[in-house]
Amino acid sequence: MNTTTCTHKDNPNFWIFGLFFFLYFFIMATCFPFLPIWLSDIIGLNKTHTGIVFSCISLSAIAFQPVLGVISDKLGLKKHLLWIISVLLFLFAPFFLYVFAPLLKTNIWLGALSGGLYIGFVFSAGSGAIEAYIERVSRNSAFEYGKARMFGCLGWGLCASTGGILFGIDPSYVFWMGSAAALLLMLLLVVAKPKPNQTAQVMNALGANQPQITAKKVFNLFRQRRMWMFILYVIGVACVYDVFDQQFATFFKTFFATPQEGTRAFGFATTAGEICNAIIMFCSPWIINRIGAKNTLLIAGLIMATRIIGSSFATTAVEVIALKMLHALEVPFLLVGAFKYITGVFDTRLSATIYLIGFQFAKQSAAIFLSAFAGNMYDRIGFQETYLMLGCFVLAITVVSAFTLSSRQEIAAAAGAAALTSQSR
């Protein structure tokens, strides 16, 4: 008996939460791509102060991420957390225009702290909570999470081009567009009726779904060289790249005759990149299964180094747009490669913990310091000289990671050797 024939086409939860992804990432795209431009051109912050704002966002993210993770697990399929995030997103425009902006102009630290708390909660930490919730719904409602997640790429891409046009007319329109989209988010939550899977309910009652994880096993992770080498890659490559990308929009628009023209071009380039991102995201598992997770991470590192170093030598708008498009290759290879690496090298029962601590937490923690450092360097020596330093560092860590990251074959060989040693005793 086939129970999954009409899994997606006739599954209301697939379409409801696919649209939820679309709208949520649409709203997120009213913030992040244009935030550095808004901070510099509208608020008048220098690059050092912009770096402080991004550092506060990272600090808030690492504070909220584990808390929201625990709350999300306890709530299960209850929509309480999604309602809180959606209501806060409805206040997106009022907060930015009437709280965040005045505070930034009055006191950079108060403004950065308030913006960091808000953006860190609804976006940096909230996105993980939403993704975890919808992934749970997908398992209970029998649809593929990855296919629903692709709606998010389309939402981000659509908003990037629309927002780029509106930003040139009146930046406040972009924020009000985000608040309006939040109303549709709340409407989706009203009609969404995720139901627990009956089999899962029985298994939970029997205790069969309880993870066999202890605090000792978690702490033992940090005694493993493999864990620290993975964290080295995450901080030295992925984190540095994120810091580079934070203020890239400000650098990008300097290649155009007017800031408005540059903002519009950045929006269109982001849209094209997100469409390519969605296509490559769909194909990336097929590629990664053939080349292996370690090689995928190394390729991602080379792509990131190429974009950063290339940006330091860019002299025309065409060159900087082409370099921007490399982001569409990097994102799928890094995200899918990281998950494949974690599940292939470490105990799969600890995969969520490793991803939270070794990837998200490590990256956000390092970004607190690197964002402020990069912002200061932009002011002191300029974008391109700083990019050359960052790019060479990323390239160096990628080369080192070729020798320090583990492959599945190396893990299997080590396990086999350990088994033979045990038998010989």
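Every residue gets a Cβ built from N, Cα and C, even glycine.
For Leu88 (mutagenesis position), the same-chain residues 6+ apart in sequence whose C-beta sits under 8 angstroms from its C-beta are Tyr118, Phe121, Val122. Annotation of the mutagenesis experiment Leu88 to Pro in Swiss-Prot: Does not affect melibiose transport. Increases affinity for maltose and maltose transport.
Cβ neighbour count for Leu91 (mutagenesis position): 15 (other Cβ atoms within 10 Å of its Cβ, all protein chains included). Swiss-Prot documents Leu91 to Pro as a published mutagenesis change and attaches the note Does not affect melibiose transport. Increases affinity for maltose and maltose transport.
Under its mutagenesis entries, Swiss-Prot includes Ala182 to Pro with the note: Does not affect melibiose transport. Increases affinity for maltose and maltose transport. The Cβ of Ala182 (mutagenesis position) lies under 8 Å from the Cβ of Leu23, Ile27, Ser86, Val87, Leu89, Phe90, Phe92, each of which sits 6+ residues away along the same chain.
Here Swiss-Prot describes Ala367 to Val as a published mutagenesis experiment; the accompanying note says: No change in transport activity. Counted within 10 Å of its Cβ, the other Cβ atoms near Ala367 (mutagenesis position) come to 26, all protein chains included.
In this structure the alpha carbons, written CA, of Leu91 (mutagenesis position) and Ala367 (mutagenesis position) are 27 Å apart.
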